[in-house]
Amino acid sequence: MESEMLQSPLLGLGEEDEADLTDWNLPLAFMKKRHCEKIEGSKSLAQSWRMKDRMKTVSVALVLCLNVGVDPPDVVKTTPCARLECWIDPLSMGPQKALETIGANLQKQYENWQPRARYKQSLDPTVDEVKKLCTSLRRNAKEERVLFHYNGHGVPRPTVNGEVWVFNKNYTQYIPLSIYDLQTWMGSPSIFVYDCSNAGLIVKSFKQFALQREQELEVAAINPNHPLAQMPLPPSMKNCIQLAACEATELLPMIPDLPADLFTSCLTTPIKIALRWFCMQKCVSLVPGVTLDLIEKIPGRLNDRRTPLGELNWIFTAITDTIAWNVLPRDLFQKLFRQDLLVASLFRNFLLAERIMRSYNCTPVSSPRLPPTYMHAMWQAWDLAVDICLSQLPTIIEEGTAFRHSPFFAEQLTAFQVWLTMGVENRNPPEQLPIVLQVLLSQVHRLRALDLLGRFLDLGPWAVSLALSVGIFPYVLKLLQSSARELRPLLVFIWAKILAVDSSCQADLVKDNGHKYFLSVLADPYMPAEHRTMTAFILAVIVNSYHTGQEACLQGNLIAICLEQLNDPHPLLRQWVAICLGRIWQNFDSARWCGVRDSAHEKLYSLLSDPIPEVRCAAVFALGTFVGNSAERTDHSTTIDHNVAMMLAQLVSDGSPMVRKELVVALSHLVVQYESNFCTVALQFIEEEKNYALPSPATTEGGSLTPVRDSPCTPRLRSVSSYGNIRAVATARSLNKSLQNLSLTEESGGAVAFSPGNLSTSSSASSTLGSPENEEHILSFETIDKMRRASSYSSLNSLIGVSFNSVYTQIWRVLLHLAADPYPEVSDVAMKVLNSIAYKATVNARPQRVLDTSSLTQSAPASPTNKGVHIHQAGGSPPASSTSSSSLTNDVAKQPVSRDLPSGRPGTTGPAGAQYTPHSHQFPRTRKMFDKGPEQTADDADDAAGHKSFISATVQTGFCDWSARYFAQPVMKIPEEHDLESQIRKEREWRFLRNSRVRRQAQQVIQKGITRLDDQIFLNRNPGVPSVVKFHPFTPCIAVADKDSICFWDWEKGEKLDYFHNGNPRYTRVTAMEYLNGQDCSLLLTATDDGAIRVWKNFADLEKNPEMVTAWQGLSDMLPTTRGAGMVVDWEQETGLLMSSGDVRIVRIWDTDREMKVQDIPTGADSCVTSLSCDSHRSLIVAGLGDGSIRVYDRRMALSECRVMTYREHTAWVVKASLQKRPDGHIVSVSVNGDVRIFDPRMPESVNVLQIVKGLTALDIHPQADLIACGSVNQFTAIYNSSGELINNIKYYDGFMGQRVGAISCLAFHPHWPHLAVGSNDYYISVYSVEKRVR
């Protein structure tokens, strides 16, 4: 028993090795990013890193009140005492000379940090001299910053009244100088440095006076009679910065080994004072022999990093920058450390001042106030760097040995690398990021730093934002001037990451000629494709909606470089090269003609059939912008436009909705260019549409829609959220609004009546008569669909490329097909384009006859209009005659019908004139279905000036921006599905173990033998008549389709899990369903008899709403009929191929990975295909047909030879033809006459014939258990074994007092369990199994 328990978890991986490994190896369909994400760009980054108000300190006032030789009365100095001022002993020379020398030295010290500023000294000044100095500097500085340095060592301490001291002319008195006056003279922006005792008092007084000014300004603004109201506004003090040597109650330190102006020394000569202070801390030195005299002999220059002194200065800068970035709030760091070079230097040095002066019980003060930094751990790294440097001094000076560079930067990069390697999610940013920035321009560390920076940026947009905020941008911009080839991949990667997050850097790149760097990289054939892809992306950003960038890259030969790489094997490179081309000639005619000369459009044609949907989409985008220029055109350009349009038209049947949506946008550019031609075509189609009949909803005499009631109950349709939402029908109120807006009257003066074929609302788009604010249309879905079906799809295919003059007609047909697209986002956009032209054509039509077909197609190609389509809503009533040539007049009043309105849905009827309006999908599931609809938000204004062109604004996709998101996301990180510890991976393992258990347990039941299959384990009333039923292979979920909705049931618990509308038009029905990815993340595919295929996810999920993953027109020539086979499909999970057929003469094979049609196999018969079955291992397809024939196709062979066998033994409609999925598997087929025939595909005749009940309506064959179940019109289900022996009949429901089952409408076996689901015309769905004791 113990051994069994130990082995039981392994059973799923041991006994059924092949099946379980298959689960892991099976490809997943429709699970790529384009299916799982909304096709839109990322939210743009708020540019907090870019300094909008970068400043310079242009003027410096150096005010020294020293009065050398005379001590102020309120200061008692120690003996000995600190005497040095600017490293000068004032008593070593005469007082006046000392004062001048100190002033000159202070200026030199400041000039080290800002050599270009204008310096003015004021030595022992009077109040008037200070005023004159300050007002002069402010006047010259204008809006730039001015620095005021005040040394008050020779005057009394500041007063609590807000005064500092200066002198009278004769130096006989100390004269107070009000900080209020100083504020007035200095203005803003300014920075003040106070080096005196009690300096914190000045900071407090400054703030009080600043607040007082603000209050005075507020009073003056309220009261115009206030004296201040008549005066010029005093400057605001908000942009003023203050640095003070100590708190309000503190005195400056007087230790004789320190300079008297310790604060000034820290701010202006930080390395010198830091080294002296370090030597005074006896406990920290590694080498006791280093003296203050030795420090003065450190070789090198501060600005030369290769020397000991320069390296120390570099390390100091990196450490103080790092401390500030890690401690300060981001906005304060930006303001103090990145806005102004001199301010940044002073604040870096202020951090040192805080560290040194606090050790002498003195606390420097700043405004804005900084958090304490003197205990930060990075100071220990500084101490170590100083110690390592000083330890070498004796040997360097005495023996002349070479200086060994500090390991500081290498060690900090290692720490950064450890953070990248060993860190966890949701961590604090790495402390070393500012140090990485410091070493980018160092040749020694550059390569490693760039590599680590790239790895950091790859963590995501947050990392890019951090790097930009620390100031990385100017460094990586400067590096583009480097010619080192080894830097190319790293710089390309870093710039791709930056531009993916903040595309505004395009201007900086072009300004600094950075685009030339990337042009040379893209043109480099030795550069790996991945890096050329990133380069193509970078260049695509540079030229995106930026004319200067377009011109610069055009001159750099970008078009030719891109064209050379259109057929590169790397799909992402093909995609971005195409996007790059599309962007460079977007609204830039010079680039377009350069493309014409290089035959760019013809070279792009090959990408329209690319196996990767994103590449096809990029090619469509590029060709769309190619024809979308609004410059003057010639006959030559018109011919090119027509050729491009006809090539694009072939993509109308592309399997990817992303491609088709981009196609609509591309064609809309053509519509804009040739507006008048399309208006003419639109009028003709509208006129012709009246001649075609279309099944229309029943109407009462009052004109209200009468929905058919399928059921006595009104089930609640579940909310459907999708990238293409199933949209609500517009309400009667919005319809009335559209009638009022048009105010159309016939010439007789009577009101115009509307029909669904003429003016109607539609849920398929969101523009009101060409205005995007409302949901009303000239053309309803039904009108468009009638036009589309009247000009049949096959005729479209035959027309492509036939006549130069019929291009507009053909493109209009293409747009009609796209407006009826099964994917709502595609149809929405196409409806906008069609309605914009229809509105313009009908409202602006003159009272003249519409051109007939011959005159239209024979006319010469008209020149395009010079401007885009400008759709204006009717301002008041148009002329009465304006509708005489359109179909906007009709005698029969009908309510408009939505394309998504389920005709067979249970519903209610409203009062006459009201519209049947399911709003349920727009609200949470708890909302009542027929509650008040969504509020209309349309603007009712009739002012025509308020309506504007909208095609270019609203008819667009987010494809390019969505594609750019790839570069913003981590590319080095292991995908979550491959990470053994990720939640996704663990969920997959659990699902595969569950699958193994289901297969094993089901097989055990089947092996026991099946003697009866009539134990009813589930019975429930479905909301609609079941038409297709499908078991999920591994969960207790069953999908039941009625005409146009899907219901999901848990057959174990007997609960309804979900119910939602499939979205197919009301005259169509669901005829087939398949579970995709059933072994993992299941999707449901539905096929309708108009040839449309839809794929859903999140069904039967209580936490999420169903979403449409994709949809496409699987078969194009099908016309829905009540007696046809509809659409039949068969799904191959192993290959990702979908076989489709039905009321057509072909079997069409779709590759769901490529989202392309890969093969059309002609059936060779005149009847419909009723059943499909395939075997991926043998590449065989078996089709059962309506004429009774069974046809076998080998899809590896040429189309003319691929039909390898035809069996004509059945004489009636084939209900089911099944190809057994094993190497020697037979074909089992059944006709409505009940004859079961078994064929060996290698033999020309059947190998066995069985006879079962006649009059079959539904049939299924169990893939594992050799069971055949058939449903009859005579209200019973019969189950047979493979020998044709009847196992049992099912005629009555359990628990209903023997109620008879209805006529069987559908049935299906479970793929593994011996379970049978049966749907009948009385709405009931039931599941039967073997006896309980066997289960």
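Glycine residues also receive a Cβ, built from the backbone N, Cα and C atoms like all the rest.
At each noted position, the model has the original residue.
Looking at Swiss-Prot, you'll find the mutagenesis ALA560 to Phe noted as follows: In alphax3 mutant; abolished interaction with GTP-bound RRAGA and recruitment to lysosomes; when associated with E-597 and A-635. Residue density at ALA560 (mutagenesis position): 14 other Cβ atoms are found within 10 A of its Cβ, drawing on all protein chains shown.
Around ARG597 (mutagenesis position), no same-chain residue at least 6 positions away in sequence has a Cβ under 8 Å from its Cβ. In Swiss-Prot, a mutagenesis experiment is listed as ARG597 to Glu, annotated with the note In alphax3 mutant; abolished interaction with GTP-bound RRAGA and recruitment to lysosomes; when associated with F-560 and A-635.
One entry in Swiss-Prot concerns the mutagenesis experiment ASP635 to Ala. Its note says: In alphax3 mutant; abolished interaction with GTP-bound RRAGA and recruitment to lysosomes; when associated with F-560 and E-597.
Where Swiss-Prot documents THR699 to Ala as a mutagenesis experiment, the accompanying text is: Does not affect O-GlcNAcylation in response to glucose sufficiency.
Recorded in Swiss-Prot as a mutagenesis result, THR700 to Ala carries the remark: Abolished O-GlcNAcylation in response to glucose sufficiency, leading to decreased mTORC1 activation.
According to Swiss-Prot, the experimentally introduced change SER722 to Ala is described as follows: Abolishes AMPK-mediated phosphorylation; when associated with A-792. Increased O-GlcNAcylation; when associated with A-792.
Listed in Swiss-Prot as a mutagenesis experiment, SER791 to Ala or Asp is described as follows: Abolished phosphorylation after forskolin treatment.
Where Swiss-Prot documents SER792 to Ala as a mutagenesis experiment, the accompanying text is: Abolishes AMPK-mediated phosphorylation; when associated with A-722. Increased O-GlcNAcylation; when associated with A-722. Does not affect phosphorylation after forskolin treatment.
Among the sequence features in Swiss-Prot, the mutagenesis site SER863 to Asp is noted as follows: Mimics phosphorylation, leading to impaired interaction with small GTPases Rag and activation of the mTORC1 complex.
For the mutagenesis of SER863 to Ala, Swiss-Prot gives this note: Abolished phosphorylation by NLK, leading to impaired inhibition of the mTORC1 complex in response to osmotic stress. The structure shown keeps the original residue.
Experimental mutagenesis at this site is recorded by Swiss-Prot as SER877 to Ala, annotated: Decreased phosphorylation, leading to increased activity of the mTORC1 complex.
A mutagenesis experiment is reported in Swiss-Prot for this position, LYS894 to Arg, and the note states: Does not affect ubiquitination.
Under its mutagenesis entries, Swiss-Prot includes LYS932 to Arg with the note: Decreased ubiquitination.
Classification of LYS1097 (mutagenesis position) by DSSP places it within a strand. Under the heading of mutagenesis, Swiss-Prot lists LYS1097 to Arg and annotates it as follows: Reduced acetylation, leading to decreased activation of the mTORC complex.
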Nonlocal neighbours by CB distance (under 8 Å) for LYS1097 (mutagenesis position), same chain, sequence gap 6 or more: CYS1081, SER1082, LEU1083, LEU1084, PRO1106, GLU1107, VAL1109
Distance, ASP635 (mutagenesis position) to ALA560 (mutagenesis position) (CA atoms, angstrom): 25
Cβ neighbours of ASP635 (mutagenesis position) where a neighbour is any other Cβ within 10 Å: 10
Reduced DSSP assignment, ASP635 (mutagenesis position): helix
